[in-house]
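Novice: This is the structure, below, for whatever I ask next.
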Amino acid sequence: MTTRTKGRGHTAATTQNDRMPGPELSGWISEQLMTGRIPVSDIFCDIENNPGLCYASQMQQTKPNPKTRNSQTQTDPICNHSFEEVVQTLASLATVVQQQTIASESLEQRITSLENGLKPVYDMAKTISSLNRVCAEMVAKYDLLVMTTGRATATAAATEAYWAEHGQPPPGPSLYEESAIRGKIESRDETVPQSVREAFNNLNSTTSLTEENFGKPDISAKDLRNIMYDHLPGFGTAFHQLVQVICKLGKDSNSLDIIHAEFQASLAEGDSPQCALIQITKRVPIFQDAAPPVIHIRSRGDIPRACQKSLRPVPPSPKIDRGWVCVFQLQDGKTLGLKI
């Protein structure tokens, strides 16, 4: 910073840029000189003694370099804007942001209320899933009942009422009271169809055979196997294999009578033959925590076709009461478990 004395005794503080104008001002002066708008005499004048006569000096004072800032004025021409407009713009922006915030809070509240409203639907989904599973099981049991007993279209009381009114039993499968049919047959009622007589005789003979076997003190494994086979549908199923395992272990432990009694008791309670076999593995002590027997076979083709879909990888410690019937071991050492 240097200090120089101007004409008329005024002293002003100037910077290096004041004495050496920038290229912008020099270019502008050159353009004005070449076009003749500024006389040459105005340029080559006594700047020190007559600064007021110099056009360039006036232009330097009235049009300063935008890149420089005078020490007396702190206003930058680039920032020479209306601050009121900036304030108004910021205020409007703040208003918009506030409105968006309010809208977001309202949307969040609506989403929360919607979630609260959907909670009963979530709970209902569990109930529907449970009902679906139970209904599927019930339909499967009903189909099994229809296949094994025929579709009953009326109760025993309704059958008796129809028979008494029309003088003949209703068409199709129906439920009959054993004592009522016995009385009709013994009284030689001519309205009893031949098919009903044959069915009653077969039922009567089966009952007597069951009572005979049930009262037999020592039942053989072969007889017990045949009795269980007679109750099972199909052939070579996993339950047929389970019958063989039950009879084999029962014979080794002298528990055939207990197994037979348990089987008949389950049937008397209304259980299916398959369910009765499973109950034996869970109720008779010799099957609790018992490992399934290992059966050596040459190839997978030796396993009955009805058992193929029930084969599973063998777990570390299979148990009969957990549904593992037996373990098939192939010649190459690979094992397959039969699971029900």
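Every residue gets a Cβ built from N, Cα and C, even glycine.
Heads up, this one's the original sequence, none of the swaps are in it.
For 215-340, the entry in Swiss-Prot reads domain 'VP35 IID', with the evidence type sequence analysis. In Swiss-Prot, the entry for mutagenesis LEU107 to Ala states: Complete loss of homotrimerization; when associated with 90-AASA-93. The structure shown retains the original residue. Quoted from Swiss-Prot, the note on the mutagenesis of THR210 to Ala is: Loss of viral transcription and reduced binding to the nucleoprotein. Experimental mutagenesis is annotated in Swiss-Prot for ARG305 to Ala, with the remark: No effect on IRF3 promoter inhibition. Quoted from Swiss-Prot for the published mutagenesis LYS309 to Ala: Partial loss of IRF3 promoter inhibition. Complete loss of dsRNA-binding. Quoted from Swiss-Prot, the note attached to the mutagenesis of ARG312 to Ala states: Complete loss of IRF3 promoter inhibition; dsRNA-binding and interaction with host PRKRA.
Let's see these features in context: how buried, what's close, how far.
Specialist: Over the domain 'VP35 IID' (215-340) the predicted model carries a mean pLDDT of 90.
Around the Cβ of LEU107 (mutagenesis position), the same chain contributes no residue under 8 angstroms that is 6 or more positions distant in sequence.
Reduced to three states, the DSSP call for ARG305 (mutagenesis position) is helix.
Annotation for LYS309 (mutagenesis position): no same-chain Cβ neighbours under 8 Å separated by at least 6 residues are found.
Mapped onto three states, the DSSP output places ARG312 (mutagenesis position) in strand. Sequence-distant neighbours of ARG312 (mutagenesis position) (same chain, 6+ residues apart, CB-CB distance under 8 A): LEU336, GLY337, LEU338, LYS339.
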Novice: For ARG305 (mutagenesis position), which residues of its chain lie six or more apart in sequence with Cβ-Cβ distance below 8 Å?
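Specialist: Those within reach of ARG305 (mutagenesis position), by Cβ under 8 Å and sequence separation of 6 or more, are GLY236.
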Novice: Within the domain 'VP35 IID' (215-340), how many residues are helix, strand or coil going by DSSP?
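Specialist: Split by secondary structure, the domain 'VP35 IID' (215-340) comes out as 66 helix, 16 strand, 44 coil.
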